[in-house]
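Let me begin by presenting the structure, written as structure tokens, before commenting on it.
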Amino acid sequence: SPTCIPSGQPCPYNENCCSQSCTFKENENGNTVKRCD
């Protein structure tokens, strides 16, 4: 089974994250990317 994505790492879907939560965050460049909470 695939391992879960840790907090702060880019993610496609909530289910991919260890926290089961993937939300849009703004990075240092001002771009918005989905990362695990």
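Cβ atoms here come from the backbone N, Cα and C positions, even for glycine.
Original residues only.
Since this is a predicted model, take the numbers as computed values, not measurements.
Mutagenesis annotation in Swiss-Prot: Gln9 to Ala, described as 4-fold decrease in toxicity to crickets, and insignificant decrease to flies. 16-fold decrease in binding affinity to cockroach membranes; the structure shown retains the original residue. Other Cβ atoms within 10 Å of the Cβ of Gln9 (mutagenesis position) number 13 in total over all chains.
Here the residue is the original one, while Swiss-Prot reports the published mutagenesis Pro10 to Ala with the comment 6-fold decrease in toxicity to crickets and 15-fold to flies. 190-fold decrease in binding affinity to cockroach membranes. Shown in sequence order, Val33, Lys34, Arg35 are the residues of the chain, 6+ apart in sequence, with a C-beta less than 8 angstroms from the C-beta of Pro10 (mutagenesis position). According to DSSP, Pro10 (mutagenesis position) is assigned to a strand segment.
For Tyr13 (mutagenesis position), the same-chain residues 6+ apart in sequence whose C-beta sits under 8 angstroms from its C-beta are Cys22. One entry in Swiss-Prot concerns the mutagenesis experiment Tyr13 to Ala. Its note says: 16-fold decrease in binding affinity to cockroach membranes.
Where Swiss-Prot documents Asn27 to Ala as a mutagenesis experiment, the accompanying text is: 14-fold decrease in toxicity to crickets and 30-fold to flies. Abolishes toxicity to crickets and flies; when associated with A-35. 195-fold decrease in binding affinity to cockroach membranes. Every protein chain shown contributes to the tally, and the Cβ of Asn27 (mutagenesis position) ends up with 10 other Cβ atoms within 10 Å. Mapped onto three states, the DSSP output places Asn27 (mutagenesis position) in coil.
One mutagenesis experiment catalogued in Swiss-Prot, Asn27 to Asp, is accompanied by this note: 12-fold decrease in toxicity to crickets.
As a published mutagenesis entry, Arg35 to Ala appears in Swiss-Prot alongside the note: 4.4-fold decrease in toxicity to crickets, and 15 to flies. Abolishes toxicity to crickets and flies; when associated with A-27. 280-fold decrease in binding affinity to cockroach membranes. Cβ contacts within 10 Å of Arg35 (mutagenesis position), excluding its own Cβ and spanning all protein chains shown: 19.
Swiss-Prot gives this note for the published mutagenesis Arg35 to Glu: 7.8-fold decrease in toxicity to crickets. According to its DSSP assignment, Arg35 (mutagenesis position) is in a strand.
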**OP:** Round to a whole number and give the Cα-to-Cα distance in Å for the pair Gln9 (mutagenesis position) and Asn27 (mutagenesis position).
**Re:** 11
